[in-house]
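Enquirer: Sending over a structure as structure tokens; questions will come in a sec.
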Amino acid sequence: MASVAIKEPKTAITPKKKSKASRLCFTPPTNLHNNKKNIFYTRYDCIGEGGFARCFRVKDNYGNIYAAKVIAKRSLQNDKTKLKLFGEIKVHQSMSHPNIVGFIDCFEDSTNIYLILELCEHKSLMELLRKRKQLTEPEVRYLMMQILGALKYMHKKRVIHRDLKLGNIMLDESNNVKIGDFGLAALLMDDEERKMTICGTPNYIAPEILFNSKEGHSFEVDLWSAGVVMYALLIGKPPFQDKEVKTIYRKIKANSYSFPSNVDISAEAKDLISSLLTHDPSIRPSIDDIVDHEFFHTGYMASTLPDEILHSMPIWPSSQSKSSFQRNLDFVASASGVGFGNSAGVEKNKPYALRTDEVDNDRILPSVLSPRDRVNPVMKIGPETKPVPSKLSTALHAARKSTDGSLGSRVKVLREESQSFVPTKSAVTEQVEPIQLIRSLSANTVSRLSKVGNMKSDIWISVKKTALKIGMALEAHTHALTSEDADSEPVLFITKWVDYSNKYGLGYQLSDESVGVHFNDDTSLLFSADEEVVEYALHPKDTEIKPYIYPASKVPESIRSKLQLLKHFKSYMGQNLSKAVQDESFEKPKNSTSNTMLFMQHYLRTRQAIMFRLSNGIFQFNFLDHRKVVISSTARKIIVLDKERERVELPLQEASAFSEDLRSRLKYIRETLESWASKMEVS
């Protein structure tokens, strides 16, 4: 049943028959072009049709497959419908959560408006339920956890979806929930604001929308709809379903529904549904309280859903250990950002106030609806994107490919093209001296190392030398950097990471495809790219780190639970996260001193970035605007990864010729390292 905006409940009872707005949308051309970004899309088959749009499979000129939601301009007859579309676009653009359909692009031609969205290969829960008739409780437990995580994220951003239903809840290729269609979404100015519009899909509308329009409604309407969804998944149809809309509303008003005796449903599931389908919105449970309900803590808890669910009822194990249940529950809850203390998603730009400027000619979309920079979320599910190179990456390539080789030409290109980055006020204001600083560092090492302890000494030297070399490079003291051989070995860096430090630790993947977890108990577990070798490392405070290497098939019992958790991290990152760089072949660095793998030894969050330090002294700074700077272990070379995931290597000795943006980032890195070294001396 289509979503409708309803002035009065009775208007939905006897709607006038008229052509769907989507019928006004003819099949668009085979080749589509976003003129602003100069991105081309090839249009393929129609994969869906709703009340107001048609959906087509498209492929961009980088080979990425998306879904294009196509709205005919002829269907936008008045300012009200145009503003409604603008609102949908701006709200959806502001969303960045692993369980919300990704918004990729937006553009128009003379006939249509195109919304390029993340493709959900396994379609909607409506289509799944048509095939399956009913789902099992473990499936519903998993899906509801992700639905609630997406709702928690929306509500935190003061967005009410208002049209949560089976048809708007999609599944990606890994059977993860993706909530879409923000056509009826409302953005609140503050948490106390109430919305008055009567809107929604009859089977899912909360009673306060229909019958308390004077008092208005708020976030709780989405929880009512979530209860309807949960009931439908377990029973096979919505609780108030009827052929007549008038009867549906009568049942909603009376809260008249029941649980069929021929359906096996647990008491916990019934209780949770009943609490969500409470007429008084003020006593519906909060989202985190819902996840704390007994329904989510009994039965079987899956960490993923197999493709088997798409066509048949899965057979779940008859029993599950408490540790396995809790681990899977924590994993799914943390990934979706639901549960007390958890959050997921990226705080993107808040929705802009809608523009009501007059529109010239055939143009409908304001320019602000086509963002020039698409910010990739830290946690992202779906195909990896390869957008048009950013200004930063273009400038860096121009600098590296400069034909005359002069520093002046490179300075001009980099400075003119890069965007500015403003670091926090410097805590280190002294001028950096030339080569004597590194020599004096060595001379003073003995007296100062007594302050930092045995284990910290090598780290302290690494941090101080890196900070000093960056400072000298920025001040054009390049002669101080030529006394050592340039880096000849490839530089590894972190391509993916996910933070579960509230429960376990921080997981990451390196550019050689090895995977590791830095656990909260100061241990690290590493898994080689070929999954044949496991390395376990302790991080003692005052002695040298001692790694233990095992064949993957002979891991001791004492660390098997950590290995299982690492595999969960690996699986999650493989399915859900984009790499920091486009796919390339990376040569594995040779280790002259041992056969051990590199691992992340330290990480530090600051206001501007998160810093990682690898065990061989490589530093990596991931800035909040998704640009990354990697500094080699000898501080001879840096790698710049821009937010479009392009990778450029530059010699640090040319820092004086870098763009103001990159120089500012290096200054910030230097200051952070200096501050860290100082703290090591006094800790």
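From the backbone N, Cα and C atoms, a Cβ is placed for every residue, glycine too.
Pulled the feature table from Swiss-Prot, pasting it below:
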| type | residues | note |
| --- | --- | --- |
| DOMAIN | 41-296 | domain 'Protein kinase' |
| BINDING | ILE47, GLY48, GLU49, GLY50, GLY51, PHE52, ALA53, ARG54, CYS55, LYS69 | ATP binding site |
| MUTAGEN | LYS69 to Arg | Loss of function |
| MUTAGEN | SER124 to Asp | Enhances kinase activity; when associated with D-197 |
| ACT_SITE | ASP163 | active site, proton acceptor |
| MUTAGEN | ASP181 to Arg | Loss of function |
| MUTAGEN | LYS251 to Glu | Loss of function and impairs interaction with spac6b12.08 |
| MUTAGEN | ILE252 to Thr | Loss of function and impairs interaction with spac6b12.08 |
| MUTAGEN | SER256 to Pro | Loss of function and impairs interaction with spac6b12.08 |
| MUTAGEN | PHE493 to Leu | Loss of function and impairs interaction with cut23 and spac6b12.08 |
| MUTAGEN | VAL533 to Ala | Loss of function and impairs interaction with cut23, dmf1 and spac6b12.08 |
| MUTAGEN | LEU565 to Phe | Loss of function and impairs interaction with cut23 |
| DOMAIN | 596-678 | domain 'POLO box 2' |
| MUTAGEN | ARG605 to Pro | Loss of function and impairs interaction with cut23 |
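Burial and contacts for the listed features, if you can.
Expert: Counted within 10 Å of its Cβ, the other Cβ atoms near GLU49 (ATP binding site) come to 14, all protein chains included. In this structure, GLU49 (ATP binding site) is part of a beta strand by DSSP.
Its own atom aside, the Cβ of LYS69 (mutagenesis position) has 25 Cβ atoms within 10 angstroms in the protein chains shown. Annotation note: LYS69 (mutagenesis position) sits in a strand segment as assigned by DSSP.
Sequence-distant neighbours of SER124 (mutagenesis position) (same chain, 6+ residues apart, CB-CB distance under 8 A): LEU166, GLY167, ASN168, ILE169, MET170, LEU171.
Cβ neighbour count for ASP163 (active site, proton acceptor): 26 (other Cβ atoms within 10 Å of its Cβ, all protein chains included).
According to DSSP, LYS251 (mutagenesis position) sits within a helical segment. Cβ-based neighbour count (10 Å, all protein chains) for LYS251 (mutagenesis position) stands at 17.
With a 10 A radius on its CB, ILE252 (mutagenesis position) counts 26 other CB atoms from all the protein chains.
Cβ neighbours within 10 Å of SER256 (mutagenesis position), excluding its own Cβ and spanning all shown chains: 11. Annotation note: SER256 (mutagenesis position) sits in a coil segment as assigned by DSSP.
Shown in sequence order, PHE527, ILE549, TYR550, PRO551, ALA552, MET597 are the residues of the chain, 6+ apart in sequence, with a C-beta less than 8 angstroms from the C-beta of VAL533 (mutagenesis position).
Counting Cβ atoms from all protein chains shown, LEU565 (mutagenesis position) has 22 others lying within 10 Å of its own Cβ.
Secondary structure of the domain 'POLO box 2' (596-678) per DSSP (helix as H, G, I; strand as E, B; remaining residues coil): 25 helix, 31 strand, 27 coil.
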Enquirer: For each of the binding-site residues (ILE47, ALA53, CYS55), count the other CB atoms lying within 10 A of its CB, then report the residue with the highest count.
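Expert: Selected residue: ALA53.
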Enquirer: Measuring CA to CA, name the entry from the recorded positions ASP163, ASP181, ILE252, ARG605 that ends up nearest ILE47 (ATP binding site).
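Expert: Closest by Cα: ASP181.
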Enquirer: Starting from each candidate's C-beta and looking 10 angstroms out, tell me which of the recorded positions GLY51, PHE493, ARG605 has the most other C-beta atoms.
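Expert: Checking each of GLY51, PHE493, ARG605, the winner is PHE493.
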Enquirer: If you draw a 10 Å sphere on the Cβ of ASP181 (mutagenesis position), how many other Cβ atoms land inside?
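Expert: Cβ-Cβ neighbours of ASP181 (mutagenesis position) within 10 Å number 24.
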Enquirer: Taking only the Cα atoms, work out how far GLU49 (ATP binding site) lies from SER256 (mutagenesis position), in Å, as a whole number.
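Expert: Rounded to the nearest whole number, the Cα-Cα distance is 32 Å.
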